[in-house]
Amino acid sequence: MSARTPLPTVNERDTENHTSVDGYTETHIPPTKSSSRQNIPRCRNSITSATDEQPHIGNYRLQKTIGKGNFAKVKLARHVLTGREVAVKIIDKTQLNPTSLQKLFREVRIMKILNHPNIVKLFEVIETEKTLYLVMEYASGGEVFDYLVAHGRMKEKEARAKFRQIVSAVQYCHQKCIVHRDLKAENLLLDADMNIKIADFGFSNEFTVGNKLDTFCGSPPYAAPELFQGKKYDGPEVDVWSLGVILYTLVSGSLPFDGQNLKELRERVLRGKYRVPFYMSTDCENLLKKLLVLNPIKRGSLEQIMKDRWMNVGHEEEELKPYSEPELDLNDAKRIDIMVTMGFARDEINDALVSQKYDEVMATYILLGRKPPEFEGGESLSSGNLCQRSRPSSDLNNSTLQSPAHLKVQRSISANQKQRRFSDHAGPSIPPAVSYTKRPQANSVESEQKEEWDKDTARRLGSTTVGSKSEVTASPLVGPDRKKSSAGPSNNVYSGGSMTRRNTYVCERSTDRYAALQNGRDSSLTEMSASSMSSTGSTVASAGPSARPRHQKSMSTSGHPIKVTLPTIKDGSEAYRPGTAQRVPAASPSAHSISASTPDRTRFPRGSSSRSTFHGEQLRERRSAAYSGPPASPSHDTAALAHARRGTSTGIISKITSKFVRRDPSEGEASGRTDTARGSSGEPKDKEEGKEAKPRSLRFTWSMKTTSSMDPNDMVREIRKVLDANTCDYEQRERFLLFCVHGDARQDSLVQWEMEVCKLPRLSLNGVRFKRISGTSIAFKNIASKIANELKL
């Protein structure tokens, strides 16, 4: 037998299909036009004209960038006609090869036919010669992955509520003959009411009974054993296995199968053995035995899983059943009347809805039926009759039908408070007297956007690329869950920051699959410090107080990298029951403990090359281009990466550091030194006059790390003092908001984050919000914890 080719180390910025080492090649974005009305004159009222200086795409006013990759970026936007917030994914088609484009349009086609309350909704598709814009649902709760990092495992009642929604949505996809193939905690998002939204259909495909699929898709810890064996599969059964891993992760806060390299992980998956923690109920254990079955033929179907006892505890009168999609409500008179006042013709509205065009007309109709945005404290409602407060309605659906999975969902913030979402309600909900903005002229993407893209280039050190997997998710803070926080669940069993983000494999040919998955003898993941493209979520993102661009990750630390790891369950006092048979021996704990109180963990680092996204020929190309000889040591990997990036890294670093002021820690605040950008008080000069300014109030308080009754201005000064003491660069962008940088990009240890002083709702307390912008979670956790602990508030 010939020797297997070692797994190559792949740059984090490599896309799944073709690679640009230098990152995103910027192209000018031409003026966009609505796909349905190009020359209709539209008028603006005073509100839209006041914001004309902001860039627009179609009817969407672009706001901040919430994620980016080499060939795409995602921006938070507001629909100027309705005031609803959306996420706009902007994809540079000129950077994609034909295969990538084909998969991108397959993803769009699949999303158009999905209409489930627990699946991210596509609103509008705008296409120009060089650019594709996907307007999608914006979720404000972030990823389930980051929720678990911040809070630890869920109680089974909470996990059940989430898992019922997940199963309902996945079974709905299977009804439509669609298999997701990349189900994992990173691709499960939370909306404003903490309900599940399944994202990232970049690896999904349509399946036909009797026709086998053969592409390896998914993150290895979530991948079914038949994928590791290179066998062909029908489709749904690989999703069922992934759901078993997800359920285990929700309930235990760790992965059932993990390893220090792919070979070890593969062996554990093929054994099918996992440890059952003592706190897991027998019913939950029995459900896992139906999901995590090695033989795909004997693996339970989702229809059977829906009837499982654990799934329906507390829901005995409303057993989970397959989702019955209501008929589309295409004749909501109130919404149509409002659209007519905006300048749409009734025939145009009817044609767009009947034909399902996903143009500006259909998007406006859908958005009018969605839940209006909720304003945070301090933001004036007078910033628009762009939106209204009304009883939620159900998008296009005019039916009281709903899946039982959507009922009795407990808010994670308040475990006893029952929440309903807009999609659970039916019927029109828009008061006819409400004033909406008329349609503005279709504006081009203004120069501000281009400038921002150029400015954001400085952060591409940690960004990942986007091909057909171009959707980016922003999420809540990943970091330690401080006990001082005034809100948060009480079921934490380990400190935050212990979970590891999983990237995604794709191998389309058996030779690639075996080379990538069966090899692993020497490719210990602890030896690979180069990061790769993440299998990303949807373009939905977290709301302001808890948002973090998911794609913006730095390379892992070279030399002696400290890895973020999942916790192993302690032996000793904790009793375990075997999973399906014998226990899997516990993996050796990481040599780098996160803290003294952190449990032992198995190492499976974020962004290692063995978590890369591979596609057929590109795997072989990368072997020859990025790898030669035996597996490299950390220093070898880093040297290769540094050589590949040397042409751009220096300029990028200088751009980053030139924006910040680094002070000698010995000088501190007592030196009285000020720079040209700041007044004597240390506040930005243009902010000094607004002494009456107050911190904004947060809705989600679980991103708070420290609370205090101190004056917010004094808190900002204390934060700056601690940042100076830790040699952190920072820029005070707003009165209570600091953009911070720490580490050396040339050593792949650069971390960027925001610190903001915010007010806690209904309490006379202020808190410090940490939001990671880029860098590995362990590097961020280390510096954020150090700063939080040194703050004297």
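Along the chain as shown, residues are numbered 1 onward.
A Cβ is built for glycine as well, from the same backbone N, Cα and C atoms used for every other residue.
The shown structure was predicted, so the numbers you read here are calculated from the model rather than taken from an experiment.
A 10 Å cutoff on Cβ-Cβ distances gives Asp182 (active site, proton acceptor) a total of 30 other Cβ atoms nearby, all chains included. For the recorded site, Asp182 (active site, proton acceptor), the DSSP three-state label reads coil. Among the features that Swiss-Prot reports, active site, proton acceptor is placed at Asp182.
The secondary structure of Lys89 (mutagenesis position), as reduced to three states from DSSP, is extended strand. The ATP binding site annotation in Swiss-Prot covers Ile66, Gly67, Lys68, Gly69, Asn70, Phe71, Ala72, Lys73, Val74, Lys89.
The domain 'UBA' annotation in Swiss-Prot covers 329-370. With DSSP states grouped into helix (H, G, I), strand (E, B) and coil, the domain 'UBA' (329-370) comes out at 28 helix, 0 strand, 14 coil.
Annotation comment: Swiss-Prot describes 744-793 as domain 'KA1', evidence class sequence analysis.
For Lys89 (mutagenesis position), other Cβ atoms within 10 Å of its Cβ number 22. According to Swiss-Prot, the mutagenesis experiment Lys89 to Arg carries this note: Loss of kinase activity.
Looking at Swiss-Prot, the entry for mutagenesis of Thr215 to Glu says: Induces an increase of the basal serine/threonine-protein kinase activity. Look at Thr215 (mutagenesis position): DSSP puts it in coil.
The Cβ of Thr215 (mutagenesis position) has 20 neighbouring Cβ atoms from other residues within 10 Å, across all protein chains displayed. What Swiss-Prot says about the mutagenesis result for Thr215 to Ala is this: Abolishes activation of serine/threonine-protein kinase activity and only basal activity remains.
Swiss-Prot gives this note for the published mutagenesis Thr215 to Ala: Loss of kinase activity.
Cβ neighbour count for Ser219 (mutagenesis position): 24 (other Cβ atoms within 10 Å of its Cβ, all protein chains included). Listed in Swiss-Prot is the mutagenesis experiment Ser219 to Ala or Glu, annotated as follows: Loss of activity.
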All-chain count of other Cβ atoms within 10 Å of Ala72 (ATP binding site): 30
Secondary structure composition of the domain 'KA1' (744-793) [DSSP: H/G/I, E/B, coil]: 17 helix, 18 strand, 15 coil
Integer Cα-Cα distance in angstrom, Val74 (ATP binding site) to Ser219 (mutagenesis position): 23
Distance [Cα-Cα, Å, rounded] between Thr215 (mutagenesis position) and Asn70 (ATP binding site): 24
When distances run from the Cα of Ala72 (ATP binding site) to each of the recorded positions Lys89, Asp182, Ser219, the nearest one: Lys89
Between Asn70 (ATP binding site) and Asp182 (active site, proton acceptor): CA-CA distance (Å): 21
Surrounding CB atoms that lie within 10 Å of the CB of Asn70 (ATP binding site), all protein chains: 28
Local confidence of the domain 'KA1' (744-793) - pLDDT mean: 81
DSSP-derived class (H/G/I helix, E/B strand, else coil) of Val74 (ATP binding site): strand
